[in-house]
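K.L.:
What Swiss-Prot shows for this protein is this:
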- D156, D249: Mg(2+) 1 binding site (BINDING)
- D156, D284: Mg(2+) 2 binding site (BINDING)
- R48 to Q: Loss of DNA binding; when associated with R-100 (MUTAGEN)
- Q100 to R: Loss of DNA binding; when associated with Q-48 (MUTAGEN)
- D284 to A: Loss of catalytic activity (MUTAGEN)
Amino acid sequence: MSSFVPNKEQTRTVLIFCFHLKKTAAESHRMLVEAFGEQVPTVKKCERWFQRFKSGDFDVDDKEHGKPPKRYEDAELQALLDEDDAQTQKQLAEQLEVSQQAVSNRLREMGKIQKVGRWVPHELNERQMERRKNTCEILLSRYKRKSFLHRIVTGDEKWIFFVSPKRKKSYVDPGQPATSTARPNRFGKKTMLCVWWDQSGVIYYELLKRGETVNTARYQQQLINLNRALQRKRPEYQKRQHRVIFLHDNAPSHTARAVRDTLETLNWEVLPHAAYSPDLAPSDYHLFASMGHALAEQRFDSYESVKKWLDEWFAAKDDEFYWRGIHKLPERWEKCVASDGKYLE
């Protein structure tokens, strides 16, 4: 493979050639990768160009068609965040085919900031802060009457990249805590981890394969699979000694009516969780935070190697690790109440 990397116009000309050879966008992408390496456009970009070719538009130049309405741009960016709100500015810029500075400006205009590795509103409005505060007050009041942390089962999703380069420090304002952000290879393979756990450890997890997503139907089946794992690993629930208290976020696939019906059938109690609150979700502030550091500079060559690494990583964590993640909740609820619902640092 030579060191030559085609520019945008050259790459698009190659795609026209592939299009007329009746190649698919995916096949064309594989040919580009084989010839020029991983710096070529993503499959999604190739698919977008193929759609243009099918409509008869074979112009490979970036033309100004008039600036689209700002709300359209924001909707496009928001759609990417809805798909994966842990993406970096660079990843977002590459998908939108704009500069990283443009994404940074738009995120700022949309009022977004990264908290616990996820993009959330920079400035919560009064109603959002009040909801967070009220929710935490209710949970604290209940906890002080009688602890229920041992009954919490929580879970979430996280992208795992086959190649995760060295973590880079982020730049923050004076007085603000420094953070480190993994900058994975946008063009590399990745798999989505869906994991559920409690104070004693991991109960069940799945790795989604290429093209799979968490929609309502899949999430329903995941809950059924989780329930089966609970019956095997936590017999106290099968004996009805305890009722599951389920903590998950407000993603659309989690709040669909069909999912609510499934949770009701399972007789699980759903713990209140305010929107825009990754700082109050144990998977985000504890499990994934620790996992992210361990994943830095990891390289996987297959789906099976990712699974093997996860099995070993989960098993290497002692009971204290999982216990601590769940039992941090009251302290975080208190801090949220004390700050009138603002984000925790």
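Any Cβ shown, glycine's included, is placed from N, Cα and C.
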K.L.:
Do me a favour and check the Cα-Cα span between Q100 (mutagenesis position) and R48 (mutagenesis position); whole Å is fine.
P.N.:
21
K.L.:
Taking just the CA atoms, what is the gap between D249 (Mg(2+) 1 binding site) and D284 (mutagenesis position) in Å?
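P.N.:
With distance taken Cα to Cα, D284 (mutagenesis position) is 10 Å from D249 (Mg(2+) 1 binding site).
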K.L.:
For the C-alpha pair, I'd like the distance in angstrom between D156 (Mg(2+) 1 binding site) and D284 (mutagenesis position), rounded off.
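P.N.:
D284 (mutagenesis position) has its Cα 8 Å from the Cα of D156 (Mg(2+) 1 binding site).
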K.L.:
Rounded to a whole number, how many Å is the Cα of D284 (mutagenesis position) away from the Cα of R48 (mutagenesis position)?
P.N.:
33
K.L.:
Does anything in the same chain, at least 6 positions from R48 (mutagenesis position), have a Cβ under 8 Å from its Cβ, and if so what?
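P.N.:
Correct list: empty, so none.
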K.L.:
If you draw a 10 Å sphere around the Cβ of D284 (mutagenesis position), how many other Cβ atoms fall inside it, taking every protein chain shown into account?
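P.N.:
There are 21 such Cβ atoms around D284 (mutagenesis position).
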K.L.:
State the three-class DSSP label for D249 (Mg(2+) 1 binding site), counting H, G and I as helix, E and B as strand, and everything else as coil.
P.N.:
coil
